[in-house]
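Record features (Swiss-Prot):
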| type | residues | note |
| --- | --- | --- |
| MUTAGEN | W19 to A | Abolishes catalytic activity |
| MUTAGEN | W139 to F | Reduces catalytic activity 3-fold |
| MUTAGEN | W139 to A | Abolishes catalytic activity |
| MUTAGEN | W177 to F | Reduces catalytic activity 5-fold |
| MUTAGEN | W177 to A | Reduces catalytic activity 50-fold |
| MUTAGEN | W241 to A | Reduces catalytic activity 100-fold |
| MUTAGEN | C316 to A | Slight decrease of catalytic activity |
Amino acid sequence: MTNQQEQHIAIFTTASIPWLTGTAVNPLFRAAYLANDGERRVTLVIPWLTLKHQKLVYPNSITFSSPSEQEAYVRQWLEERVSFRLAFEIRFYPGKFAIDKRSILPVGDISDAIPDEEADIAVLEEPEHLTWFHHGQKWKTKFNYVIGIVHTNYLEYVKREKQGRVKAFFLKYLNSWVVGIYCHKVIRLSAATQEYPKSIVCNVHGVNPKFLEIGLRKLEQQKLQEQPFTKGAYYIGKMVWSKGYKELLKLLEKHQKELAELEVDLYGDGEDSEEIKEAARKLDLTVNVYPGRDHADSLFHNYKVFLNPSTTDVVCTTTAEALAMGKIVVCANHISNKFFKQFPNCRTYDDGQGFVRATLKALGEQPSQLTEQQRHELSWEAATQRFIKVSDLNRLSRADSNLSKRSVFASSSISVGKNLEDMSAYIHFLASGFEASRTAFGAIPGSLQPDEELCRDLGLSLNTPSPNTRKQD
């Protein structure tokens, strides 16, 4: 550890504000709440993109000329959503946006963002994503303890592509390989994710406090016998077919007669928006399609029912937000929604007729009033408590002496399993060190080392890999 009293937790993630995706928002809140009690030092490590790549990713033409400018933007965004002083650091690693994958991939050895002498505990948000093409020091060697948090059901997305089942077969083993090499502990947000050896399923995410505040205002209206919800049903999500729109429009099309009086509003932006609008227009039902908005926008406060048939999410953020706002949620009876079943306003269905019954029943009654404990379960305070418990952070902090790679893992270092793991890690190191093999497996060309522009923006030396990058210990 950096000192005997304080853990240093470095949280690495695959996206950053202003991109309002789950891996940008949730690790940001995690960093804030982990650092809030002052018992540990926390550093959030996020990708830096060159101007060209920023324009491909960030909404509303938002761009940054320097990492410090983006850091200021990120901090301001978070300060508007929490009520306490932010006590964590922000650092950047070089990244590039992969258009075909619609995601940011690391460039070079991103573990270099944390100096060796500061390396203690690493949290890899989307560990498979961060390590597919990792070429540098082994994460378990550099850090005393590495925790992976699995956010995304990559196999489900890949299965929807051409030759999807074949791709998913190989991706499953690639994910298991890299996560096993680089993580001591794996937390899966729900059982909808790929299974990993020695992993634990726990939802360690909470909701933006703004949604709980909205829910409290609605609760007060209910207590005063006022009408808190004056609108009907809606759905909000990135407008791509795989994000629940395909399932929702199929259900609406098949059951138009039973749902003849239903009016649904859809909100979102995305690559499939025109196709989705066209499909909605063909229905006899009234289905309105609008551009995406922040879910906390006052526009959404008065909707009573949130329809979410998506089964590709691991734990759907918008479902949690809708419940926090006091709404009724109608969602599929799917393992990704298991966490939400504890709330009385969560209504699940197994088939089309079940969807019709649940939707009509939800529209015809008032939502149950959430208890204080139920609201707490949705909060980031509760999510942080769950994370600390399942990741064993308190057990680590109570150790009689500092963690060390040698003392904690000495018994396994001489085992056959450890030797095989080291050999496996070395094979991955070799394979990820050649441009041809990297690109063959889907890496962005030229991502082995940061280019001149990334180096200039981040103050790195061009074509001078650090010792960590040159050597896989």
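Just so you know, glycine gets a Cβ as well, placed from its N, Cα and C.
If you look for the noted substitutions, you won't find them, since the model keeps the original residues.
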Item checked: Spatially closest candidate among W19, W139, W177, C316, the listed mutagenesis positions, to W241 (mutagenesis position) (Cα to Cα) -> C316
Notebook entry, point to check: Could you give the Cα-Cα distance between W177 (mutagenesis position) and W139 (mutagenesis position), in whole Å?
Noted result: 14
Note to self: Counting only residues 6+ away in sequence within the same chain, which have a CB under 8 Å from the CB of W19 (mutagenesis position)?
What the structure shows: V57, Y58, P59
Check: Looking only at W139, W177, the mutagenesis positions on record, which one has the least crowded Cβ, with the fewest other Cβ atoms within 10 Å?
Finding: W177
Notebook entry, point to check: For C316 (mutagenesis position), which residues in the same chain are close in space, meaning a Cβ under 8 Å from its Cβ, but six or more apart along the sequence?
Noted result: N308, S310, C331, S336, N337
Next item on the list: Take the Cβ of W241 (mutagenesis position) and count every other Cβ within 10 Å, whichever protein chain it belongs to.
Entry: 17
